[in-house]
Amino acid sequence: MTAELNFLDLFLKASIVVQLVIVILISFSIISWAIIIQRSRILTNALKEARTFEDRFWSGEDLNKLYEGLSNRRDGLTGSEQIFCVGFKEFSRLKQVNPDAPEAIIKGTMRAMNLAMNREIESLENRVPFLATVASVSPYIGLFGTVWGIMHAFMALSGAKQATLQMVAPGIAEALIATAIGLFAAIPAVMAYNRLSLRVNAIEQDYGNFIDEFTTILHRQAFGKAPH
């Protein structure tokens, strides 16, 4: 006699605790995949936009015209564009307020650009830590469901005159499914978290490099030195 493994049948026959565990883990998995797809697209676009803006920045276009063009755009600025506009605006403001303090101008401008960069990175990292949470807790939630299910299966034997494997097999099977689903939720989440974190770090590095390069240009202007 062979028994066909039917997930729905095992789920319906499981105890309410195991059912709740399975529902939680499946929900975690669905949310994780939604975050993975959404964040992957956002990070891909952010990296592409950063590279595109840097090409435009180094194309020789006048910085005043570049700033005016970006400021007049109706769609929201993000990434390197936002960092550039914040830095250029702060530099211009500080230079008008106190033109004889170049060091203070540069420090204030860098502070403004770093704050803008931190806000951009925070936006890019939105919801990504949830993947780490899913990766950490899902196996333990699944293990809890397994332990509970096995306890439930053996407690059902307490009133039986003769215990057989056939009597406990369905209960053990439904319990082990909780562990399997826990791993199914955790493995993609931890892989995606590591991958997305690396991409965020790469974008942050690009932003940081741009700030350093832009600061060098502003430093020459603040101290009245022409570029070599």
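Glycine is no exception: its Cβ is also placed from the backbone N, Cα and C atoms.
The C-beta environment of Arg51 (variant position), restricted to residues of the same chain at least 6 apart in sequence and closer than 8 Å, consists of Asp206. Natural sequence variation is annotated in Swiss-Prot for Arg51 to His, with the remark: In strain: 1479.
For Met110 to Thr, Swiss-Prot lists a natural variant annotated as follows: In strain: 1479. Taking a C-beta cut-off of under 8 angstroms and a sequence separation of 6 or more, Met110 (variant position) has the following same-chain neighbours: Gly87, Ile211, Thr215.
Quoted from Swiss-Prot, the note on natural variant Ile177 to Val is: In strain: 1479. Every protein chain considered, the tally of other Cβ atoms within 10 Å of the Cβ of Ile177 (variant position) stands at 24.
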